[in-house]
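Novice: One structure, pasted below without further comment.
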Amino acid sequence: MEARNMTPFTYFSLPMQKLFLRNQAAVRNKPYAKYFRSEMRVPLSAVRKIQQGPMALEDTLTPSIEDINRLLEPDFVSEESGYALLPGPMAYVQSRKFFPGCTAQMFKWWFIWHPAESERYTLWFPYAHVSNPCVHHQRLRDESLSFEERLYGNTFCASEYVGDRLMHLHIDFQQPASLGLNTDLYREAKIDGSVSALMSLADHPEVPVSLMVHLFKEVPDGMYLTSRYWVGAHPSMARFPGAEKAASLLKENGFGEAELETLAYEFAVHDMCEFNHLASFLPDLYREFGTPAA
């Protein structure tokens, strides 16, 4: 199994500290309450990469079709963490997380199971997550459908803190090909699944302001999740209807260049915390509450 030096992550903004206490009280009588844990551990190597400051632009990817398909190239290995401000302006975040003892089935199950109750969502990031209901919840729970049929074309309505900013987002999960990933390359890369999406601000769901790519793949000792986030304006986002309005909408909501760079940093920290925390308990949670059909 991959050897990693994990370290406690201990700084959370005051609003997040207060949210933790509310979440702790809400989950107390749930059968899965023991998985609500205050300690969050992250790879020290990922922390150190983020501490180096914004990445050089030549080391980043844009949301263009050409660049996102680089994630599928046989010799491509993602960096563990990092963030930058791209021209546009656009916030950029990259990461690669290891889930020891986890399978693709466990990870898929999590995306079916957690939206049913807000308290389940809080297990994922107790200091940051509020709720994440699914628009088409009956389809999400329909065991006669495949995972892809249940998730793609479905929308999660996430409320969560990113840093000290409470964000209300619509996450519209899409087929990989709909986002620009090449079907042949995807198959050749032997990706076990994708939970990739377009994101919008909840009060403007018709304007995608973000492309989020999450690709997961099993390895002998667990699973790797490779992720990219792009938030903001970029010419290549024009392939998504409504994205041409993203720049003005974000500016109206207080996201200038400085704010987007801060958001990139905070998203990098958020991603590092939530997915490494999920990795710490998902196999045990699945063994207790998961079913093969889900």
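Keep in mind that glycine also has a Cβ here, set from the backbone N, Cα and C atoms.
Original residues throughout; no substitutions modelled.
Here's the feature list from Swiss-Prot:
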type    : residues               : note
BINDING : H129, E160, H270, E274 : Zn(2+) binding site
MUTAGEN : H214 to A              : 4-fold decrease in catalytic efficiency
MUTAGEN : H214 to Q              : 5-fold decrease in catalytic efficiency
MUTAGEN : Y229 to F              : 3-fold decrease in catalytic efficiency
MUTAGEN : E274 to A              : Almost loss of activity
Novice: Measuring Cα to Cα, tell me the gap between H129 (Zn(2+) binding site) and E274 (mutagenesis position) in whole angstrom.
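Specialist: About 9 Å separates the two Cα atoms.
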Novice: Around the Zn(2+) site formed by H129, E160, H270, E274, list the extra residues of the same chain whose Cβ is within 8 Å of the site's Cβ centroid.
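Specialist: Sorted by sequence, the hits are W124, F125, A128, Y161, V162, C273.
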Novice: What count of other C-beta atoms do you get within 10 angstroms of the C-beta of E274 (mutagenesis position), across all chains shown?
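Specialist: E274 (mutagenesis position) is surrounded by 20 other Cβ atoms within 10 Å.
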Novice: Give the distance between the Cα atoms of Y229 (mutagenesis position) and H214 (mutagenesis position), rounded to the nearest whole Å.
Specialist: 9
Novice: Comparing the recorded positions H129, H214, H270, which residue's C-beta has the most other C-beta atoms within 10 angstroms in this structure?
Specialist: H129
Novice: Name the residues of the same chain, 6+ apart in sequence, whose Cβ is under 8 Å from the Cβ of E160 (Zn(2+) binding site)?
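Specialist: Non-local contacts for E160 (Zn(2+) binding site): F125, A128, H129, V130, N132, L166, M167, L169, H270.
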Novice: Could you state the CA-to-CA distance between E274 (mutagenesis position) and H214 (mutagenesis position) to the nearest Å?
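Specialist: Rounded to a whole number, the Cα-Cα distance is 14 Å.
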